[in-house]
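Below is one structure; the comments refer to it alone.
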Amino acid sequence: MGGPKKEENPPGGGPTSLFILTEDNPIRKYTRFIIEWPPFEYAVLLTIIANCVVLALEEHLPGGDKTVLAQKLEKTEAYFLCIFCVEASLKILALGLVLHKHSYLRNIWNIMDFFVVVTGFMTQYPQIGPEVDLRTLRAIRVLRPLKLVSGIPSLQVVLKSIIKAMAPLLQIGLLVLFAIVIFAIIGLEFYSGALHKTCYSLEDPNKLVKEGESETPCNTDNILEKATGSFVCNNTTSMCLEKWEGPNSGITSFDNIGFAMLTVFQCITMEGWTAILYWTNDALGSAFNWIYFVPLIVIGSFFMLNLVLGVLSGEFSNERNRVERRMEFQKCRFRAMFQTAMVSYLDWITQAEEVILAEERTTEEEKMHIMEARRRNAAKRKKLKSLGKSKSTDTEEEEAEEDYGDDGYLKTRSKPQGSCTGFWRAEKRFRFWIRHTVKTQWFYWFVIVLVFLNTVCVAVEHYGQPSFLTEFLYYAEFIFLGLFMSEMFIKMYALGPRIYFESSFNRFDCVVISGSIFEVIWSEVKGGSFGLSVLRALRLLRIFKVTKYWSSLRNLVISLLNSMRSIISLLFLLFLFILIFALLGMQLFGGQFNLPGGTPETNFNTFPIALLTVFQILTGEDWNEVMYQGIISQGGAQKGMIYSIYFIVLVLFGNYTLLNVFLAIAVDNLANAQELTAAEEEQVEEDKEKQLQELEKEMEALQADGVHVENGDGAVAPSKSKGKKKEEEKKEEEEVTEGPKPMLPYSSMFILSPTNPIRRGAHWVVNLPYFDFFIMVVISMSSIALAAEDPVRENSRRNKILNYFDYAFTGVFTIEMLLKIVDLGVILHPGSYLREFWNIMDAVVVICAAVSFGFDMSGSSAGQNLSTIKSLRVLRVLRPLKTIKRVPKLKAVFDCVVNSLKNVVNILIVYILFQFIFSVIGVQLFNGKFFYCTDESKHTSAECQGSYFKYEEDELLPKQELRVWKPRAFHYDNVAAAMLTLFAVQTGEGWPQVLQHSMAATYEDRGPIQNFRIEMSIFYIVYFIVFPFFFVNIFVALIIITFQEQGEAELQDGEIDKNQKSCIDFTIGARPLERYMPKNRNTFKYKVWRIVVSTPFEYFIMMLIVFNTLLLMMKYHNQGDMYEKSLKYINMGFTGMFSVETVLKIIGFGVKNFFKDPWNIFDLITVLGSIVDALWMEFGHDDSNSINVGFLRLFRAARLIKLLRQGYTIRILLWTFVQSFKALPYVCLLIAMLFFIYAIIGMQVFGNIKLGTVENSITRHNNFQSFIQGVMLLFRCATGEAWPNIMLACLKGKACDDDAEKAPGEYCGSTLAYAYFVSFIFFCSFLMLNLFVAVIMDNFDYLTRDSSILGAHHLDEFVRIWAEYDPNATGKIHYTEMYDMLKNMDPPLGFGNKCPNRLAYKKLIRMNMPLDDELRVQFTTTLFALIRENLSIKMRAPEEMDQADMELRETITNIWPLQAKKMLNLLVPPSDQLNKGKLSVGKIYAGFLILESWRSTRFGQLDSGMPMLELQDASRHPSQESLTGADAGHLHPGHSYMNGHRRSPSLRHNGSPLARSPSPRRRGHQYIHHDIGFSDTVSNVVEMVKETRHPRHGNSHPRYPRGSWSASTSPARSPSPSRYGGHLSRSKRTQLPYPTYGTTSLCQRSRSPSPARLQEMRERDRLGYGIDMGVTHVQHSYPTLASRRAGIGRRLPPTPSKPSTLQLKPTNINFPKLNASPTHTHHSTPHSVHSLPHHRDLLRDPRDMYYSSRERERDRERLRDRDRDRDRDRLHEYDLRYEYRDRERELYERERDREREVERERLEYIAPLSFEQALAMGRTGRVLPSPVLNGFKPKSGLNPRHSDSDEEDWC
């Protein structure tokens, strides 16, 4: 078991065991063999199971008594211990104890085993005694079987998904724990010691006075001093004293942090929280308590605990996908292997056949035989394929039969010969006839009707039915059974058994009929029925076959069957879990539940009862009650609190984790099923389309034959219906759009034409902009009036006044209705008034109100009409629904709910059918068995007569009570009652009582005996698994999926998904954060600021908060005075420290900047509150009644919230939390409407019921006597707190309130209570609260999805880091700082510091944000570009980017119409910002990419004597300095230096339109000659590089005039002043302490750095051919091309979506190396941005521009001679890096190449260089053919320092 696999520890060389036995030792070898021998493992497992059985058989008696069996079983303990000891010893010998890898105690299971064995020995010695009963630890051994379980694949999915979910679950656990701590501390401050006062008798001060059956906390004796809503003792009989231990024996309290946390946890699980709320109300008054409890339930239960569900379902679907993909891959691999083998085999056979056929000796007959065999094989293969298709569903009826043609069928039958031939032929015909009959429609419907009638017969059975009905049903059962049996046999005969059993429906029929036969025999022999025959009702599901829901239902069934293994494995896991906890519970609590009122029904005394108790806790119902009993049994609140851990773990792991996996499976399957259905529907649509097209072709060909026309109409229908749908959608859209609607062109009510002035007036009024607003106001006022009514005193003055208001409101609504009818017409034409649902509702409400007023006025026969009037007036509550239509977003949520209901319909039908089946089984099992006598000693109605004495606990004399024989409130006497009972059970409320009653049920008309038939619990367990665990979850899942689909459907038109939308949402709302910093660094303010923002200070404050939290947790009830004072002064100290922090922050930031940060405001409020609180504690005790300052204590707990902003994961969780709250307002509004409507109905119908004691459920805490009370009661029901009891308390026949002005003998309440509560629970539990779950699952899906996908939760980090670079929140930073920032941000948001520069450049080229004049990027633009690039939002090939931009702008305008006006140009910069003479990030980084690529070639890394261009080693400076430094401005278009009258062709002044780097803006010119933006950028980037080794000399070449050309100059360009003329000469004269930048203008670089060429360049430098320093240059004139004057520059084509690389040969351009983050130091030399020469220009010598041919020739000769002279001396220097095989040949080729280069003429421009070519060098390892044919080939391998060859693996 615990041993590792054999290969883990290779024998021989391994470590010794126990320092003695080596790997080769025979003892160790044998022990190793034994522990790895499978029979040994099974033996150990069997021992474990036997041990579990022994533990389960024990019965625990009170007082440590033992039964005879238990004593015998105890003796087995030694044997078990012995076996486990032997196992442990063998393993220790074989594996070693602990010191080395894979040794015994390095395995978690082995540690557990060892622990159990050691503790087992301890228990064998009696002197340890029963105090430390360590046998409990033996239950841990039950975990061992889990090891084998992990081998089952489907269980692995469940287990793995739970284990994988543990990481996010722990995050959520932290959040929940944090919430619990905060609420517990608040509870500790407010409620500590509050629940210890109760009423004591005046006669006996030690005797408690109860209210009803339980004690109640009290507030005071003096009725004048009492707080509103609190409880006051009756001062004639009792007094309020503070000496009670508290409710639930003192366990439920806030007396110290432990009790408080347990109480808060209990509230979060929504069990028993109302009791705590009511107790605190009694003790302290009801004014403010709800403010504590309602948020606790909403945040704790609805939100935090639902997160668990979201995480689990996400993980489950991920894990299942993973497993499915793996299986799919394995199948594919096997299939491929099989196919290759098969194909080769078939080829071999076919070739053999060909040979045989070709042979001369093969006879014709043999050939025919071979051909026939081939034909048969082909046919068989075809049939197999078709069968495979139809079989996949496995739910079709006898579809497959058609495949078996008559011939095949006949051939399979053996035909007997002889005299019987005629008989067999007749039999065959008869069989065919029957077969056709069975398949007809009428036979199908006949069977369905029979099933329906049978179901009706089953359903009419009820308790106390007349004997004739019993007899009729008895015989009907036989008749139906006979009919169904004959149907089964007829089908079997007609189809043959094989085909019959291929249909799953038929298999099901057969099982049900067999079950019914068994049941009939059983009831004859033994009596009693199981109700199995009702399973026939499931056959009604066949009706679905004729409905449109069939495919979706079938797919759901398929999907569920597919995940059956997961479900079964989950159930197995659940069973193991229950088993372990039941055994553990028996060890801990067995025989201990001996309470004053006797042993409770839930206990751990025997194994079956323990299992049921654990199952009950697992369902979450009344788990707190069991926990109270457990704690009390172990010594009460003082000693037994540690035992609460058992129950908490059980609830957390069982209820919240395992049971939520059911929902996870359901969500997953439904999504799966819906995909299947959608795919099928698409297929059907496609087929229809194809048919339609074929038909059209036929019709064209045949000129519309009659038949074809009919078919055509039929086929066209679907597309028409589609058109209709689209029209409807369009109509709806039109309605939503603003602006006046045109008048309908029909006459209204046959009288008013469209031109009629009355109608036009009505139309004008209805369409007034404020008309709807006015109606909304009236609706709101009317709703307030409804809520303000007094339901008890109907004729009170308040009600009379409100009645007059009601007349006014009804008048307004009537006028509105009449105006709309005049405008729209009544009903006859499209668009008329009653054609819309909302208008019908309006009309009904108005008419009913008018009718009820009519009755009121007439006053005739008031008595009989009262209920009618009341029901008519109740309809007024529908008025608030009128607002739904008027608020578009609310209507969207409402539509979503309605749609999810529509989706649920088909499941709802199945659900009701299953509910019905269980109800019928319940009626069969428990019919008439739920009666009891109020005197428990009597067991029949005959005995239950007269009176009996009832003894109360504290009373001296018994009470006399009447004996009454009555049924339980929930029973199974008829199907309707059974369905109600099961509905209550399924909501999980009060089901343990129903379970106890069922197990105690004996026989019909007899009383209960406790645990009479424990096996009846199986019915409930099965029901729970089918319903709450499963069906309800499918329901919830459907609503969740529909809700999510609705949200996604809205976005489909815009072609962006949900995640993209939430990211864009964030971008639109995001603003840069301001981070203040004092300007003067020498001030005191700056020093304070430095302290306040430093990390140590932050940590110090964190530590303070943590210690402060611990201090708050140290408080407890009844603490000593000294202790209390210490706490008070320490608290003051903390308050002082926090005050100092706040003061320091105000000094450091200044008042104005301090208040800009919301956290600072929060701190200030907290500090001020704490100071007031401290002062009040010290000085304010004199006059306690003046003002209630209790709320000030909240500020102590508020500091904890500051902890939340520290952790990254917690920050993200919280951020998402807030986001989900933002998504909820309309959902909450809808829920509020539901509550409002139900509360008003409740007030009207149940408001006058008399308030009773606690047992009655309608009490002073819990009633409908005011609107607020009604809403609280409904909120309680929504959390599921004992709603069935409230429903029973509202039924007809309840006593009326004393103030209700009812006639004597008149009763209140109504039978409507059933419908009212059931519908409310249905809407609330299934619909509304699931919207919460849907929203949460939507928002928190990032917890389980791939973390590399960018989500909105990452973007907060961008805002935070941006603030570090842009502390003043200007919204702009320099592009170099932007690069740094993105490198500092981790992926998926930024690039990360490990991202290769080249990949970063490519991303930036695609992002391409525009730059302003100071080369800064904008905040919103950068964030949006980042999101767009990361999530590929409309990113396309470069040439399509313009179109994509336009589409994206349109999408943004559609989805965010309001924000788009302001933000659109920031989000998607318009083309003119990227085109017209403006720089963009894409252009700059395209230049850097070229440099980077050049650097990675062999010539970028030359270590020769040539001037080496190295990486600029400049560190980043703040943007303010870099932009305002004296010499700043490398790429600043504005800093061009003028020389004389000439101006530089800088970006500012050039009119050439620039191309946008990543996307082209073509304007009709096919060839546009040059691109200033990009080329200027490249040239300037190049010039930024520092010349290091060889500073150039100031003298120029004597032969050439002084008029150098910049990188951008060419004969066709405007004249350029010297870039370094004036400025550099000045810098040289002033002897600056830093080296100046030399030019690296491309034109002055060689074509190919061959050794000779390098030498030539050096010589040229010496002679002064290069750029001169400090010398004024003379301008030379030359002809300018007309096209240039026109301002048409060559455009640079786009970068593609995957940026291609520049096809400038790396050997052609000597680029300098550049810094990864191209930031410049502030002592850089300014220059203007010039443009790059045409790519042809790059290939020529700069001097060629003004050489004569003779001069050129002379120079060439001179250089050639010099080369030859010096080659011998210089060659070894280059041979270090380049090897030439043939020196002579190399020299010859060099000469030839130089000749060709020099002679080449540049007569015309060629087509522009494409960006694919231009950036070719950005691609790694891709080398293009060199234009210089000199035999130099760059090395394909890159220098390891600069290698980006694996760049795609980064980022």
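Cβ atoms here come from the backbone N, Cα and C positions, even for glycine.
Here is what Swiss-Prot says about this protein:
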| type | residues | note |
| --- | --- | --- |
| VARIANT | Glu989 to Lys | In cac-F; lethal at the larval stage 3; loss of synaptic transmission |
| VARIANT | Phe1029 to Ile | In cac-S; exhibits defects in the patterning of courtship lovesong and a subtle abnormality in visual physiology |
| MUTAGEN | Arg1196 to Gln | Homolog of Q-1664 variant in human. Partially rescues the cac-F and cac-J lethal phenotypes. Does not rescue the loss of synaptic transmission cac-F and cac-J variants. No effect on photoreceptor morphology |
| MUTAGEN | Arg1205 to Pro | Homolog of P-1673 variant in human. Does not rescue cac-F and cac-J lethal phenotypes. Highly increases amplitude on the synaptic transmission. Induces severe neurodegeneration in both photoreceptor cell bodies and terminals |
| DOMAIN | 1353-1388 | domain 'EF-hand' |
| BINDING | Asp1366, Asn1368, Thr1370, Lys1372, Glu1377 | Ca(2+) binding site |
Shortest C-alpha distance to Asn1368 (Ca(2+) binding site) - which of the recorded positions Glu989, Phe1029, Arg1196, Arg1205: Arg1205
Length of the line joining the Cα atoms of Arg1205 (mutagenesis position) and Glu1377 (Ca(2+) binding site), in Å: 26
Nearest recorded site to Asp1366 (Ca(2+) binding site) by CA-CA distance, among recorded positions Glu989, Phe1029, Arg1196: Arg1196
Spatial separation of Glu989 (variant position) from Glu1377 (Ca(2+) binding site) - C-alpha basis, Å: 62
Three-class DSSP secondary structure - Arg1196 (mutagenesis position): helix
Of Arg1196, Arg1205, Lys1372 (the recorded positions), the residue whose Cβ has the fewest other Cβ atoms within 10 Å: Arg1205
Spatial neighbour of Lys1372 (Ca(2+) binding site) that is closest, considering only the recorded positions Glu989, Phe1029, Arg1196 and their CA atoms: Arg1196
Pairwise CA distance, Glu989 (variant position) versus Arg1196 (mutagenesis position), rounded so that it is a whole Å: 38
Thr1370 (Ca(2+) binding site): tally of other CB atoms within 10 A of its CB: 14
The domain 'EF-hand' (1353-1388) - residue tally per DSSP class, helix then strand then coil: 23 helix, 3 strand, 10 coil
Cβ neighbour count within 10 Å of Glu1377 (Ca(2+) binding site): 23
Across the domain 'EF-hand' (1353-1388), average pLDDT on the 0 to 100 scale: 89
Spatial neighbours of Phe1029 (variant position) that are distant in sequence (at least 6 apart) but have CB under 8 A: Leu659, Phe662
Residue pair Arg1196 (mutagenesis position), Thr1370 (Ca(2+) binding site) - Cα distance, angstrom, rounded: 37
DSSP three-state assignment for Glu989 (variant position): coil
